[in-house]
Every structure is written in structure tokens, then in C-alpha cells.
Amino acid sequence: MKKKVLAIALVTVFTGTGVAQAADVTAQAVATWSATAKKDTTSKLVVTPLGSLAFQYAEGIKGFNSQKGLFDVAIEGDSTATAFKLTSRLITNTLTQLDTSGSTLNVGVDYNGTAVEKTGDTVMIDTANGVLGGNLSPLANGYNASNRTTAQDGFTFSIISGTTNGTTAVTDYSTLPEGIWSGDVSVQFDATWTS
């Protein structure tokens, strides 16, 4: 009898040991891609963003990452043209927090070291003045061809300023409220064929 009691006590000790273990901890995050589809091969000028932007706050630098945003430019040639100019201008760049705080972030846009501003045009190509567009140079070479010409380049996007409530500016992004900001960054492109 003593042996049975001792055996039952030992079994109870071994089976009860696992109960004191810590519970598993799991975390989950969701990645979201914006999705639309569009085809335009007849307009004189078509600019297509080649991706979307997603800024992440990095605690170690107390700031947001910057991103290269690629785009594709297609133009229809004009055989009577003697010069071609392509410019860009920032239209919208404010992201607003998706809660009641009213917090905003402003996105800066940079093209080859030059800020793209709302107040003026940034020259990307100007064949009359010898600005041939770097990665966009196929457009500078094909603007007077009888077919369509395409080229790809990119802007650098970064968070350049923010507010905690829509009016109070922050200099330290770590003081921003937690959450998600959303909005559009729009750049207008203007092409001019001179005959």
C-alpha cells in the first residue's frame, strides 16, 4: 500500500510540473497593398507610378524611413518638334492620421537632389538648354520620333515635417501620437513639344 501511495504521489509531481510553464506569446501584423489597374497607350504623356509608398517609424533614429518611388514615363513623338521640355510640380503631400487627433505628416519629394515643390516647376528635361534628363534621356532622344518612347526614373520620398494635431508642429517625431497616417502624394508632370 505504501508503494502505491508513493507511486501515485510521484506521478502527480511529474504531471503537475508542466502546468507552471509560461503561456506562448504571439504577435501579428498585416501588410496592405493598394491595388488598381489602368492601361493608357494613346495619351500624349502618360506617367505611371511603379509601386506605392509605406513609411515606417524607426525608434532607433526617431524618424521615418525614406523611399525611392519609381515611375514610368511614356510620350508620343512629334516629328515636327525641335525641342522638348518635361517638368514636375508637387500637388499634394499631406498624410492625415486615421483617428481623431488630426495629426499630419508632410512628404517631401526630391528629384536628383532637387526638391520638387508646390510653388514652382522642377525641370527634368529641357533639350533647348542641354538638360537631357539622366535616366529619362530616352525621352530627350525620342521626342521627335514617329513612335512612342518610354523611360523610367524615380523620386526620393521622405517625411519632412509633422504635427501632433494638425497645427502644432513637431521637431521630434517620437512625440507624435501612435497610429496610422494615410493620404496621397501627387506630382504633376507637364510636357511641351516646341515646333
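Glycine is no exception: its Cβ is also placed from the backbone N, Cα and C atoms.
For the mutagenesis result TRP33 to Ala, the note given in Swiss-Prot is Mutant does not produce ECP and cannot form biofilms.
Counting Cβ atoms from all protein chains shown, LYS68 (mutagenesis position) has 12 others lying within 10 Å of its own Cβ. One mutagenesis experiment catalogued in Swiss-Prot, LYS68 to Glu, is accompanied by this note: Decreases ability to form biofilms.
Mutagenesis annotation in Swiss-Prot: ILE91 to Ala, described as Decreases ability to form biofilms; when associated with D-98; the structure shown retains the original residue. Just so you know, the Cβ of ILE91 (mutagenesis position) picks up 12 other Cβ atoms within 10 Å once every protein chain is counted.
All chains included, 12 other C-beta atoms sit within 10 angstroms of the C-beta of LEU98 (mutagenesis position). The DSSP secondary structure for LEU98 (mutagenesis position) is coil. In Swiss-Prot, the entry for mutagenesis LEU98 to Asp states: Decreases ability to form biofilms; when associated with A-91. The structure shown retains the original residue.
According to Swiss-Prot, the mutagenesis experiment ALA169 to Trp carries the following note: Decreases ability to form biofilms. When other Cβ atoms within 10 Å of the Cβ of ALA169 (mutagenesis position) are tallied across all protein chains shown, the result is 9.
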Where the distance is taken from Cα to Cα, which of the mutagenesis positions LYS68, ILE91, ALA169 turns out closest to LEU98 (mutagenesis position)?
ALA169
